[in-house]
Structure formats: C-alpha cells, structure tokens
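Engineer: My structure is below; once you've seen it, I'll send some questions.
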Amino acid sequence: MRAGRRVAISAGSLAVLLGALDTYVVVTIMRDIMNSVGIPINQLHRITWIVTMYLLGYIAAMPLLGRASDRFGRKLMLQVSLAGFIIGSVVTALAGHFGDFHMLIAGRTIQGVASGALLPITLALGADLWSQRNRAGVLGGIGAAQELGSVLGPLYGIFIVWLLHDWRDVFWINVPLTAIAMVMIHFSLPSHDRSTEPERVDLVGGLLLALALGLAVIGLYNPNPDGKHVLPDYGAPLLVGALVAAVAFFGWERFARTRLIDPAGVHFRPFLSALGASVAAGAALMVTLVDVELFGQGVLQMDQAQAAGMLLWFLIALPIGAVTGGWIATRAGDRAVAFAGLLIAAYGYWLISHWPVDLLADRHNILGLFTVPAMHTDLVVAGLGLGLVIGPLSSATLRVVPSAQHGIASAAVVVARMTGMLIGVAALSAWGLYRFNQILAGLSAAIPPNASLLERAAAIGARYQQAFALMYGEIFTITAIVCVFGAVLGLLISGRKEHADEPEVQEQPTLAPQVEPL
C-alpha cells in the first residue's frame with residue numbers, strides 16, 4: 001500500500017539523518033570528549049581519530065553494503081545496519097563512562113560502517129517503491145536528509161550537551177530513535193524483498209577502496225610530531241601501499257565483470273570531474289568544521305560553547321548558499337555555479353588564513369564606507385561558497401549517469417565528498433602538526449634569556465597562541481588552493497545539454513506486489 005511505502009521511506013530517511021548527524025556531531029563537543037578519555041589539550045591531533053575512523057568506516061561500507069542489499073534484500077540489510085548503529089552508539093557512550101580512548105575509536109568505527117550502508121540502501125529502496133517518473137522527488141528528499149545532517153550535526157551536538165549536560169547522551173539518544181526506525185521498517189516492508197535477479201557484489205573493488213583509504217589515513221598520522229618529519233617512520237611505505245591499492249582499484253574497476261558502478265552509458269569526463277570537485281569541497285568542509293573550533297580554543301582561548309558558536313556563521317551560510325546555488329543553477333547552469341562557488345570559497349579561506357591572534361578585534365573595511373567583523377564575514381563567505389556547489393555537483397553527476405544508476409551515483413557523490421573529508425583532514429593535520437613544532441621552536445628562541453619565571457611563562461603562552469595561529473593560517477591557505485583546484489574541475493562538469501546514454505529497458509516491477517506506483 002502507498003501508506004506502507006511512505007512509512008518505509010520515512011524510516012529510511014530518519015536513519016540517513018541520524019547517520020549524517022553523527023558524522024559531524026562530535027565536532028562541537030571534542031573538548032568534553034577529550035576530558036572524558038584523558039587526552040591533554042596539547043595532543044589535539046589524537047581526537048581527530050573519532051572523525052577519521054567514522055569516515056573510513058562510512059566510505060568502506062557504502063558501496064559494498066549498498067550492493068549487498070540488491071542480493072540479500074533491503075529490509076534485512078537496513079535492519080542489520082540499524083542494529084549495528086545502535087551497537088556503535090552504545091560502545092561510544094560507554095567509552096566515555098570508562099574513559100577508554102580505544103573503545104571510543106572502536107565505537108565510532110562501528111557507527112561509521114553501519115551508517116555508511118543507510119544512504120545507498122534507502123536510495124535503492126526509493127527506486128524500488130516508486131516508478132521512474134515519480135521517484136526523483138523521493139530520492140531528492142533522501143539526499144536532503146543527508147545534507148541536513150551535515151548542517152545540523154555540529155549544532156545538534158552542542159544543543160544536546162547544553163540540554164542534558166553530558167556528551168554521552170548524544171549517543172544514548174540514538175538508541176530509541178534508531179529502534180523506532182527499525183520498528184517502522186519491520187512493519188512497512190515485506191520480509192522477502194530480494195531482487196528476482198540479484199546483482200553480484202563487487203567485494204574486491206570495495207575492499208581495495210577501503211584498503212587504499214585506510215593505508216593513506218594511517219600513513220599520514222604521526223603520533224609523535226617533532227617538527228622534523230611530516231610522516232612517521234612507517235608513513236612512506238604505507239602511502240606507497242595506498243597508492244598501489246588505489247591503482248589496483250581503478251584497474252579492477254576497468255576490467256572486472258562486476259563493478260561498483262556499471263560504466264554503460266556513463267560520460268566519465270564530467271562524471272569524474274564532478275566527483276573530483278566534490279572531493280575538494282569535502283576537504284574544505286571538514287577542515288572548517290574541525291579547525292575553526294580548534295582555532296577558537298587554542299588561539300582565542302574560548303570555551304567549547306564559544307568556539308562552537310564561531311561555526312554558527314559558517315553553518316547558517318551553508319544552507320543559504322545551497323538553496324541559492326540550486327536556484328541560480330537552473331538559470332545559469334551547474335558549471336558556472338560550481339566554478340563560482342568554489343572560487344568564492346577559496347577567497348573565504350584565503351581571508352581565514354590571515355586571521356591574527358586578536359581576531360575578535362579585527363575588522364574589514366568595506367570601500368571606506370563601513371567595517372564588518374572579520375571572523376563572521378570570512379566564515380560567511382566560505383560557507384556561502386561551499387553551499388553554492390552542493391546542488392550543482394549532484395545534479396551534474398546524475399545528468400551523465402543513466403537513471404537506473406542514480407542511486408549509486410548519488411552515493412558516489414557522498415563518497416567523494418567524504419573521501420575529501422577523510423584524506424583532507426588527515427593530510428592537513430599531519431602538515432599542521434609538523435609545521436606547528438617548527439614554528440614553535442622558532443618563536444621560543446625569541447624569549448629573552450634574562451626573563452623572569454612569570455615573564456617566561458607568559459611569553460611561552462603567547463608563543464603557543466602565535467604558533468597555533470600561524471599553523472592554522474597555513475592549513476587554510478592550502479584549503480584555499482584545494483578549492484581553486486576544485487573550481488577548475490568544476491569547469492569540466494556536464495553542461496545542461498549533456499546527458500547520459502539511456503539504455504532501452506522496460507520499467508521494472510516494484511518491490512512488492514501490493515505496492516502500486518503512482
């Protein structure tokens with residue numbers, strides 16, 4: 001019945017929203033988490049693992065489990081994924097009670113694997129339950145739930161902590177909400193919903209992709225940054241291994257009979273260009289979500305709530321840019337908006353890269369007529385720029401992929417963005433820590449040798465602030481360059497007149513006999 005499929009897709013969208021929220025929710029509560037698991041403030045780089053391992057699990061699981069649902073059924077895979085999400089949430093919350101950092105990482109990884117399956121399965125479910133001519137709005141709504149999570153996640157985390165006074169409750173709340181989604185799915189979907197001709201799962205391709213990303217992340221992480229080496233001793237061999245795995249992945253996808261994405265009808269130049277631009281946008285997004293708050297705490301000496309409040313300007317501008325970008329793209333085309341949006345974002349990050357230690361007093365003079373706060377203005381510019389490209393990149397990707405593969409193509413855009421987040425935050429964190437120790441060593445040498453103990457302590461504190469400011473300045477400069485590179489790729493995405501080659505196929509029957517397409 002129509003009511004049943006609406007309940008099912010609502011439950012799937014709720015699950016997608018929860019997974020997206022938990023991708024970003026930790027960004028604004030990192031200080032509380034650090035205190036609970038015993039990470040000192042001078043080891044900020046360790047806490048990034050709660051983000052990177054979630055993203056790694058998410059990216060590794062998405063293509064494999066999405067395809068697995070074709071073989072084993074949407075209902076079964078959704079229920080298994082939701083159960084895994086509950087387990088991961090419980091482990092993460094308990095890690096806070098026990099103060100166990102490794103348990104925390106394990107919980108976040110389980111969460112990532114589970115939530116990575118939710119988006120492609122729910123997209124496929126929408127394609128099953130709605131006929132082709134009516135499914136665009138349904139798939140768009142599911143995608144909107146994913147995007148909404150990226151906007152609300154940081155605010156959701158700080159709100160729950162403000163309301164309940166404990167960061168663990170962010171994860172405990174997942175248990176009843178996910179259980180509700182499981183009950184809705186149980187009663188709204190038939191038990192036997194496997195495809196009559198199930199597709200084979202590209203297990204080799206998925207494992208090669210996960211291996212490449214995992215080796216890259218571990219190779220980039222230096223647990224003991226000393227300002228002399230960017231990478232740990234084992235870093236270079238692991239990065240070489242990641243490169244080999246990546247080459248093997250692309251080689252496999254080129255010649256294998258079963259692939260993550262069927263190349264038939266796909267226009268690969270604009271498709272890969274859109275994914276590349278999504279990687280750049282994802283890297284910039286995650287660097288902002290992580291490093292702006294750390295700048296507030298490490299340089300401006302803000303508390304957690306104040307530092308999270310800095311992000312509010314960026315997070316408000318992001319959806320405004322997304323809505324505006326979608327509206328403009330229908331008139332000017334996706335290519336122009338993607339190019340302009342990433343250039344605007346690059347300009348915003350160039351402004352952010354010049355943030356001084358006394359940022360709160362810094363202002364921009366606008367044509368000599370009036371002044372505006374530099375911090376707020378720069379974050380709004382970056383947020384608007386990144387927001388502008390969300391719709392055009394997704395639209396351009398889907399336009400050059402046959403409609404039968406729109407679900408996996410939508411997931412590919414998310415995978416590309418999260419790959420950018422994962423590799424971007426790992427690589428820039430490694431570079432930042434390397435440069436921080438170099439900068440700090442140079443600044444410390446400027447302390448007069450005859451300074452008193454109090455003067456020396458004050459000078460050291462000021463030097464740490466200055467070193468943090470310079471380090472983040474370099475990180476955001478690189479982020480601006482990444483956005484410029486993404487803008488160039490934006491020029492190569494599909495125009496409005498370029499479309500995929502649609503194969504001649506008949507409309508497939510719906511998932512269950514009792515469901516009638518509109």
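Cβ coordinates are placed from backbone N, Cα and C, and glycine is handled just like the others.
Residues as originally present; substitutions not included.
According to Swiss-Prot, the protein carries these features:
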type    : residues      : note
MUTAGEN : ASP22 to Glu  : Decreases resistance to ethidium bromide, tested in M.smegmatis
MUTAGEN : ASP22 to Asn  : No longer complements for vancomycin resistance in M.smegmatis
MUTAGEN : ASP70 to Asn  : No longer complements for antibiotic resistance in M.smegmatis
MUTAGEN : GLY140 to Asp : No longer complements for vancomycin resistance in M.smegmatis, in TM5
MUTAGEN : GLU147 to Gln : No longer complements for vancomycin resistance in M.smegmatis
MUTAGEN : ALA411 to Asp : No longer complements for vancomycin resistance in M.smegmatis, in TM11
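In terms of burial and nearby residues, how do these features look in this structure?
Structural biologist: In the three-state DSSP scheme, ASP22 (mutagenesis position) is classed as helix.
Note on ASP22 (mutagenesis position): other Cβ atoms within 10 Å of its Cβ, all shown chains, come to 27.
Residue environment of ASP70 (mutagenesis position) contains 21 other Cβ atoms, counted within 10 Å of its Cβ in all protein chains.
Cβ neighbours within 10 Å of GLU147 (mutagenesis position), excluding its own Cβ and spanning all shown chains: 19.
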Engineer: Distance check, please: Cα of ASP70 (mutagenesis position) against Cα of ASP22 (mutagenesis position), rounded to an integer number of angstrom.
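Structural biologist: Rounded to the nearest whole number, the Cα-Cα distance is 26 Å.
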Engineer: For ASP22 (mutagenesis position) and GLU147 (mutagenesis position), what Cα-Cα distance in Å is obtained after rounding to a whole number?
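Structural biologist: Cα-Cα distance, ASP22 (mutagenesis position) to GLU147 (mutagenesis position): 12 Å.
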